[in-house]
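Engineer: Just lifted these from Swiss-Prot, have a look:
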{"type": "BINDING", "residues": "E190, H254, D268", "note": "Mn(2+) binding site"}
{"type": "MUTAGEN", "residues": "E190 to A", "note": "Protein is unstable"}
{"type": "MUTAGEN", "residues": "N223 to A", "note": "Slight decrease in endonuclease activity"}
{"type": "MUTAGEN", "residues": "H254 to A", "note": "Protein is unstable"}
{"type": "MUTAGEN", "residues": "D265 to A", "note": "Considerable decrease in endonuclease activity"}
{"type": "MUTAGEN", "residues": "D268 to A", "note": "Almost complete loss of endonuclease activity"}
Amino acid sequence: MDDISPSELKTILHSKRANLYYLQHCRVLVNGGRVEYVTDEGRHSHYWNIPIANTTSLLLGTGTSITQAAMRELARAGVLVGFCGGGGTPLFSANEVDVEVSWLTPQSEYRPTEYLQRWVGFWFDEEKRLVAARHFQRARLERIRHSWLEDRVLRDAGFAVDATALAVAVEDSARALEQAPNHEHLLTEEARLSKRLFKLAAQATRYGEFVRAKRGSGGDPANRFLDHGNYLAYGLAATATWVLGIPHGLAVLHGKTRRGGLVFDVADLIKDSLILPQAFLSAMRGDEEQDFRQACLDNLSRAQALDFMIDTLKDVAQRSTVSA
C-alpha cells in the first residue's frame with residue numbers, strides 16, 4: 001500500500017468534529033509539530049496533545065497563555081480560539097458592559113459568501129429580522145420539548161420533569177412569541193420561559209429553591225455549572241457562524257449593537273435544552289467541573305448540536321425574503 005502524505009488527508013467537517021476544549025492554568029504551544037497544552041505540577045511539566053483537526057473551538061480561561069506558533073496551527077486547522085474568565089465567566093466586566101468571550105477566528109479568505117449575502121438581504125429590515133428571531137425561538141422551543149421529554153439518557157439519569165407543566169410552558173411561550181410585536185417583547189418572553197424552566201428543572205432533580213444569578217456571581221453548584229456550560233454552547237455557536245461565513249455581529253435577537261450578538265442567538269438554540277438539565281443533574285450528583293464538562297460534551301455530541309445550529313442558520317439565511 002502506498003503511503004499517504006499529510007497533505008492528502010481530508011479535513012474533518014466542523015459539524016463532525018468531536019472536541020471542544022476549555023482550559024485553565026496552562027500554556028498552549030507547539031511541541032514536536034503538535035499543538036499541546038502544558039500543566040505544571042511542582043517541578044514537573046505534563047504535556048497533553050490537542051487533536052486540532054478534530055476540534056471545533058478552544059476556550060482559554062484564567063491563567064492561560066498561547067504562543068504565536070500554536071495560534072498559527074489552530075488557525076490553519078480552522079479552530080476558533082476564545083478568551084474568557086475562569087469557570088465560564090465574562091472575560092471583562094466594566095459597568096454595564098460584559099465581554100463574554102473575545103474570539104479570534106481563523107482569518108481564512110475562503111469563507112463562503114452565499115449565506116452572508118442572504119443574511120444581509122433581510123438583516124437591515126427590522127420586521128424581517130423579527131421574523132428571523134421568531135424562527136430561532138421556534139427551533140429553541142422544539143429542541144427543549146424533544147430533549148426534556150424524549151431524551152432517554154436524561155431520563156435514566158434521574159431528570160424526571162413534569163411533562164404536563166413543561167408542555168404548558170412551551171405552548172404558552174409559543175403563543176407569546178407569535179404575538180410579540182418587537183424584539184424587546186421576544187427577549188422578555190425568552191427570559192420568562194427560562195425562569196419557568198429553571199423552576200421545572202429544580203423540581204425534576206429535587207434541587208430545592210433556585211434563583212439564577214447573573215455575571216458569574218452565583219455561589220451554588222447549579223449556577224456555577226450553568227455559567228460554565230453556557231460557554232461551551234458559545235464555543236459551538238461561534239464555530240457554526242464562522243463555518244457559514246456569517247459575522248458574529250449580525251444578530252437577529254440580542255441587539256444590533258451588542259458585540260457578538262449572533263453567537264448568543266445561536267447558543268440559545270441549545271442552552272436550555274441540553275446545558276440546563278445537565279447543570280442541575282450534575283449539581284445534585286456533586287460532580288466536579290471536569291465531570292460536568294464531559295457530560296455536557298457528551299450531550300452536545302449525542303444531540304448533534306453543532307449540526308442543528310448550522311442547519312438552523314442555513315434555514316434562516318436561505319429565506320432571503322423572510323416572511324412570517
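Note that the numbers count up from 1, one per residue, in the order the chain is shown.
Cβ coordinates come from backbone N, Cα and C, glycine included.
Unsubstituted: the structure retains its original residues.
Map the listed features onto the structure and describe their local environment.
Structural biologist: Mapped onto three states, the DSSP output places E190 (mutagenesis position) in helix. Within the same chain, residues at least 6 positions away in sequence whose Cβ sits under 8 Å from that of E190 (mutagenesis position) are Q137, L253, D268.
Cβ environment of N223 (mutagenesis position): R212, A213 lie under 8 Å away, each six or more residues apart in the same chain.
The DSSP secondary structure for H254 (mutagenesis position) is coil.
Within the same chain, residues at least six positions away from D265 (mutagenesis position) with a Cβ under 8 Å of its Cβ are A133, F136, A237, A251, V252, L253, H254.
Other C-beta atoms found within 10 angstroms of the C-beta of D268 (mutagenesis position) number 22, with every protein chain shown included.
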Engineer: For the recorded Mn(2+) site formed by E190, H254, D268, which further same-chain residues have Cβ atoms within 8 Å of the site's Cβ center?
Structural biologist: F136, Q137, L187, L253, F264, D265
Engineer: Count the other Cβ atoms sitting within 10 Å of the Cβ of H254 (mutagenesis position), across every protein chain shown.
Structural biologist: 21
